[in-house]
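Per Swiss-Prot, the features are:
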ACT_SITE  S209  active site, acyl-ester intermediate
ACT_SITE  H466  active site, charge relay system
VARIANT   I10 to T  In strain: 178.7, 357F, 517S, Bar-F-77F, Bar-F-79F, Bar-F-96S, DPF-13, DPF-30, DPF-82.1, EM-10, F-274F, F-517F, F-1461S, MA-4.4 and Zim-F-H31
VARIANT   P33 to S  In strain: Zim-S-H13
VARIANT   T58 to I  In strain: 178.7, 357F, 517S, Bar-F-77F, Bar-F-79F, Bar-F-96S, DPF-13, DPF-30, DPF-82.1, EM-10, F-274F, F-1461S, MA-4.2, VC-805, Ven-S-1F, Ven-S-2F, Ven-S-3F, Ven-S-11F, Ven-S-21F, Zim-F-H31, Zim-F-S18 and Zim-S-S10
VARIANT   S120 to T  In strain: DPF-2 and 521S
VARIANT   S276 to P  In strain: VC-805
VARIANT   A309 to V  In strain: Ven-S-13F
VARIANT   E363 to D  In strain: F-775F
VARIANT   R376 to G  In strain: Zim-S-S34
VARIANT   G397 to R  In strain: US-255F
VARIANT   L409 to V  In strain: 357F, 517S, Bar-F-7F, Bar-F-77F, Bar-F-79F, Bar-F-93F, Bar-F-96S, DPF-13, DPF-30, F-96S, F-274F, F-517F, F-1461S, S-114S, S-549S, S-2588S, VC-805, Ven-S-4F, Zim-S-S2, Zim-S-S30 and Zim-S-S34
VARIANT   R492 to K  In strain: 94F, 174F, Bar-S-24F, Bar-S-89F, Bar-S-99F, Bar-S-95F, Bar-S-60F, F-531F, F-611F, MA-4.2, Zim-F-H27, Zim-F-S18 and Zim-S-44F
VARIANT   D500 to N  In strain: Zim-F-S18, Zim-S-H32 and Zim-S-S2
VARIANT   S508 to A  In strain: 357F, 517S, Bar-F-79F, Bar-S-78F, DPF-13, DPF-30, F-96S, F-517F, F-1461S, MA-4.2, VC-805, Ven-S-1F, Ven-S-2F, Ven-S-3F, Ven-S-11F, Ven-S-21F and Zim-F-S11
Amino acid sequence: MNYVGLGLIIVLSCLWLGSNASDTDDPLLVQLPQGKLRGRDNGSYYSYESIPYAEPPTGDLRFEAPEPYKQKWSDIFDATKTPVACLQWDQFTPGANKLVGEEDCLTVSVYKPKNSKRNSFPVVAHIHGGAFMFGAAWQNGHENVMREGKFILVKISYRLGPLGFVSTGDRDLPGNYGLKDQRLALKWIKQNIASFGGEPQNVLLVGHSAGGASVHLQMLREDFGQLARAAFSFSGNALDPWVIQKGARGRAFELGRNVGCESAEDSTSLKKCLKSKPASELVTAVRKFLIFSYVPFAPFSPVLEPSDAPDAIITQDPRDVIKSGKFGQVPWAVSYVTEDGGYNAALLLKERKSGIVIDDLNERWLELAPYLLFYRDTKTKKDMDDYSRKIKQEYIGNQRFDIESYSELQRLFTDILFKNSTQESLDLHRKYGKSPAYAYVYDNPAEKGIAQVLANRTDYDFGTVHGDDYFLIFENFVRDVEMRPDEQIISRNFINMLADFASSDNGSLKYGECDFKDNVGSEKFQLLAIYIDGCQNRQHVEFP
C-alpha cells in the first residue's frame, strides 16, 4: 500500500472538509445561486446589505420591466455596504439641489437577529414610503426590530419618480416599473431567504404611506399568496387619491419637452429620446412639475396599465379588482393615524419673510387645491372650482386660512388623502374578501415628527401625524428624539404584532392584549383604537 499517497489523500480530505465546515459554521457567509456573500456582525444581529436582485435598470433596461440578476460572483460578494438610494429629487434634502442617489439601485438588504433558540425565522419584507418620488431603504431603521429578535427583515429598493413611474398609457411606455421591481424582489425573497435562515412560507409584506399603497397594489395580483402569507398597509392603500392618478400621458410628454425631447410625436420616439438622456437630467426635471415647495408631492406615481403591457401589475381600477374577488386572498391589515394629513398640510405653516405659507391659500385656493388634494386630472375646470369651494365651506367655513384655522385644514387633508379611502378600501374587502381584513387607528402624538420637520417649527401641536406610529417600529431620520416609556411599550407591541402576523396559521392578529376583530362579513367597521396607555376594539358605522 502507498501510505504516502493515502496520507496525502487524508490530509487533502480534511482540508476540504475543514474549509467547507468553516463556511457552513460562519454565519456571515451565505451561499446563493450567484455565489457566496459576506455580511457584517453588528453585535445583536447580522446584516447582509446591497444584494442585487435585478440587472441594473440602465441603458436599454431603463423604462423596462426588471430582469432577474444573472451575474455570477467569482469572489465573495461584499454585503457590508449601505444600500444606495434610487435616483430621486428628494423632498427632505436641504438646499436647491435635491438630486440624490443612483440609477443602478435595485438591491435588497437582509437583517437577521442573533437568537440561539431558533434555527429559522419568519420574514418581514419592507417597502419604504416617499410618495413614489423619494425615500430609501436605509432611511427606515432596523435597530428596534433587531433588538426584539423576532423576525428576519428584508428591505427593498425600487425605482422612483420618472424613472420608476413615467407612463404614456400604452405598451411602449406602460409605467409602474417601481412596482415591478418590488414584485421581482418578493420573488427573490421567496427563492433565497431560506439561505439566511428565513422561512419562505412565512413572509409578511409591510409598508408605510406609498409603501403601504404598494403593499395593497401588490396584493391585488391574484397570485400574491404565492409570494407572501399576509400584508400590512400602514397609512397608505391603493384607493388613496395620490396613488393611481390620471393624466400620466400628458406628464410624460411634458417631461420630454423639459429635457429636449419636444420633437417626439409618439410613445416610441419619446421613450427612445428619454432613454438617451442622462438619468440625472430626467430626475432633476421633477422640479418643473412642482408649483411651489414640493407640491404636488407625487407628480409621477402608479397608473393603470394596458392589458397588453409586459408584466403588467394592475390594469383595472383597484375597486373593480376587489369586487371581482380575483386578488391575493391573504390576511390584510390597514391603518391610519388621527392626523395623517399633517404630512401634506404642515408645510403650509412654514414661515417666510412675507409671512406664513398658508396665507397664500386665501387668494389661491381655487388654483392650489386641485394640486394639494389630487383632483386636477379628474374634473373639468368648473367642477374643480365648485368642488374646491364646497370642501372649503365644509371644513373651514367663512374663516380665513391661517394658523387659527389650520387644524380644520389638516383634518380636510387627513380625510381626503387618507381616512376616507382607508374606509372605502376596508369596506370593499369586508364585502368581497375571503381572508381576514383588519384595521387600527393610532392616536398618540410624538414629541417630534414629520410635521415639525416640514413646518420647521415646534410651537404648534400637530397631533398624531403621519408616521408617528410606524417610526416606533422602523426608526426614521425625521424623529431624532428618544422614545418615551409609553412609546417603548407601543414599539414592542407593534413588533410582536408583526412577528405573530407573519407566521399565524389562521391569519389572526393581536396588538398587546387586544385581538383584532375581522371586518369580513361584519355590518359595522371593526376598528382597533391604539393610544398612549392601551388599546380598545370599537365598532363604527363610519370611521371616527
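Using N, Cα and C of the backbone, Cβ positions are placed for all residues, glycine too.
None of the listed substitutions appears in this model.
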- prompt: Tell me, how many other CB atoms lie within 10 A of the CB of H466 (active site, charge relay system), whichever protein chain they belong to?
  reply: 32
- line: D500 (variant position) to S209 (active site, acyl-ester intermediate), Cα to Cα, whole Å, comes out at 22
- prompt: In sequence order, which residues at least six apart in the same chain have a CB under 8 Å from the CB of R492 (variant position)?
  reply: E148
- line: The answer, for which of the recorded positions T58, S120, S209, S276, S508 has its Cβ ringed by the most other Cβ atoms inside 10 Å, is S209
- line: L409 (variant position) to the residue listed as 'active site, charge relay system', Cα to Cα, whole Å, comes out at 15
- request: Inside 10 Å of the Cβ of A309 (variant position), count up the other Cβ atoms and send me the figure.
  value: 23
Field: Cα-proximity to the residue listed as 'active site, charge relay system', 10 Å cut-off, over recorded positions T58, S120, S209, A309, G397, S508
entry: S209
Task: Reduce the DSSP letter at R492 (variant position) to three states and note it down.
output: helix
